[in-house]
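Structure first, then comments.
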Amino acid sequence: MSEVITVKQTNMENIYECEFNDGSFRLCTRNLVPNFNVYGERLIKYEGVEYREWNAFRSKLAGAILKGLKTNPIRKGTKVLYLGAASGTTISHVSDIIELNGKAYGVEFSPRVVRELLLVAQRRPNIFPLLADARFPQSYKSVVENVDVLYVDIAQPDQTDIAIYNAKFFLKVNGDMLLVIKARSIDVTKDPKEIYKTEVEKLENSNFETIQIINLDPYDKDHAIVLSKYKG
């Protein structure tokens, strides 16, 4: 296996780039829980610090960063509501980034999958798993505070509407949303670019200002991620 030569801070807080002796580069985050990985990712020791390799083929946020995300609203101390947290791959890296003074509320609908998320959260006190349906934010309103960032990665035809509805409950004015648009979950017959355009129009008609749209290919085919700011 290739060995790490250097680890450098990127222009995004708490996100690093690891360079290996085979000439390759990988994103990584500083491991909040040393000696433990989450999804089989490589642990990298460099100058007394342990980092976790962040696989862009397993995490759409990592893919977005490698595809040119201009700014990452998730930083040290950020409060995040994550819809579609699944078994914890991406939210574990969010946990590394926000550190212990941040909070990541992870909503997941599948009882089987949320059990895996609970195992991740047992070692990471800044992750708060919630077994809930994102279509009904009223059901977790009593436990989720207002957040700085809403991250949405759910495979539903009305995924954008669900995101907007949750923003009305939880996202601070001038907060940021990262919405993963899964074109094939919305309409398998349409050109993904047309779907992205339609979904962005929905956001803009609901007081969101579009900052950036990123096509996630080759990391995730027929997916885009939209960064927008909520105007309330």
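Just so it is clear, glycine is given a Cβ too, placed from its N, Cα and C backbone atoms.
Sequence-distant neighbours of Asp153 (S-adenosyl-L-methionine binding site): residues of the same chain at least 6 apart with a C-beta under 8 Å from its C-beta are Lys60, Tyr82, Leu83, Gly84, Ala86, Thr90, Val180. Look at Swiss-Prot and you will find Thr89, Thr90, Glu108, Phe109, Asp133, Ala134, Asp153, Ile154, Ala155, Gln156 tagged as S-adenosyl-L-methionine binding site.
Among the mutagenesis experiments that Swiss-Prot reports, Ala85 to Val is described with the note: Loss of methyltransferase activity. All chains included, 31 other C-beta atoms sit within 10 angstroms of the C-beta of Ala85 (mutagenesis position). DSSP assigns Ala85 (mutagenesis position) to coil, not to a helix or a strand.
Quoted from Swiss-Prot, the note on the mutagenesis of Pro129 to Ala is: Decreased methyltransferase activity. If you take the C-beta of Pro129 (mutagenesis position) and look for same-chain residues 6 or more apart in sequence within under 8 angstroms, you find Ala85, Gly106, Glu108, Val114, Leu117, Leu118, Ala121.
Of all the binding-site residues listed (Glu108, Asp133), Asp133 has the fewest other CB atoms within 10 A of its CB.
Residue pairs drawn from Thr89, Thr90, Glu108, Phe109, Asp133, Ala134, Asp153, Ile154, Ala155, Gln156, the listed S-adenosyl-L-methionine binders, are separated by up to 20 Å at the Cα level.
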